[in-house]
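According to Swiss-Prot, the experimentally introduced change CYS8 to Ser is described as follows: Constitutively polyubiquitinated at K-19, leading to its degradation, because of its inability to retrotranslocate into the cytosol. Stable but non-functional protein that cannot recycle to the cytosol; when associated with R-19. Experimental mutagenesis is annotated in Swiss-Prot for LYS19 to Arg, with the remark: Abolished polyubiquitination, leading to ccumulation of PEX20 in peroxisome remnants. Stable but non-functional protein that cannot recycle to the cytosol; when associated with S-8. According to Swiss-Prot, the mutagenesis experiment SER280 to Phe carries this note: Abolished interaction with PEX7.
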Amino acid sequence: MFTSNGSCGPATALDNLSKRVGQDRTLENDHVARFRDQNSSQNRAFRAESSFNTTAGAEFGQFQNTSVQRNYFPSAELIRKNTRFGDNWSSEFRQQQENNKWVEDFGAMNLENVRMEQEQSFQTMDQRTNMQAMSSTANAWTQEFNHMQHNKEMEYEMRIRETQRLVNAPAREVFSMVNQHSQQHNQNFTHNQTQLGDQSHYMTNLAFERQFETVQNEIDGMDMFSDSEQVEQQKELQKEDDNNDIETTKFAEIAQQVFNQMNNVDTTVSQNTEHKFKQSNFLRLMDKVAQREVEINGSGDRFIDKTGNDIRDYLPDPLSDLR
């Protein structure tokens, strides 16, 4: 009753096992056998190549070496050129590269730690050097202070010994020491006074020489100035004389032209007029000016002869007939 298939009661574990073992697996077995036969035929076709292909072997070796050098990851250029990898593989490759960035970050962090450790070591060395320098300076100062203190103590002890010796010495020795000290002081004072006197005498002579040199320079400057003034005055006088000589020469040339013109009277002039021209005092004056016997004075207001006298004193009075 419990083992029949049509029973409505609950099935036992043994019934379930019997049902599962007793199922028809013919279709599944056929599919497995067909897949096994197909794989065996493909394997036989692949293994049928008995000879070694050198080209394929070289390419395989090159691919293997390249893969080892590149950590088994193809380059981006190879991914772009060869489309058989597909977008899925490229995305997986990029994801894997991003996942591998932690290696670079870890390396950079290690380098930063190394650099910081080096800087800390350098700072520690600098601090040690500074501490050593400060320590050496402090030691030198301490030694110098101890040396000064020792010298002061020695000087103090010498003074105490000298005082004790004076106190314990007889009066004669004390007087002798005081007298000797006084004589030495007088000698030093005399020597200093002599040096001061010599120095004062030297300074006096030096000041006198400087003052004398200053006065001499002033006198020489005045002499040079007076000489230069005389030279300038002589130049001015010479220049004035040259100008006067030029003017006198020009005036004499003009007077000569007038004298010649009055002597060569035109034929249209009457003899009476010609006689008056030749006998006139003006023609005689022009003749004397042309011969440089009469000149114009420096102020240009009168005629003078060679002696410097005014020629009007020698001319006849034109109004004598009317007086």
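Any Cβ shown, glycine's included, is placed from N, Cα and C.
Modelled residues match the original; the substitutions are not represented.
A quick note: this is a predicted structure, and the numbers were derived from the prediction, not measured.
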At the Cα level, what's the spacing in Å between LYS19 (mutagenesis position) and SER280 (mutagenesis position), rounded?
192
Under DSSP, is SER280 (mutagenesis position) helix, strand or coil?
coil
DSSP-derived structure type at LYS19 (mutagenesis position), helix or strand or else coil:
helix
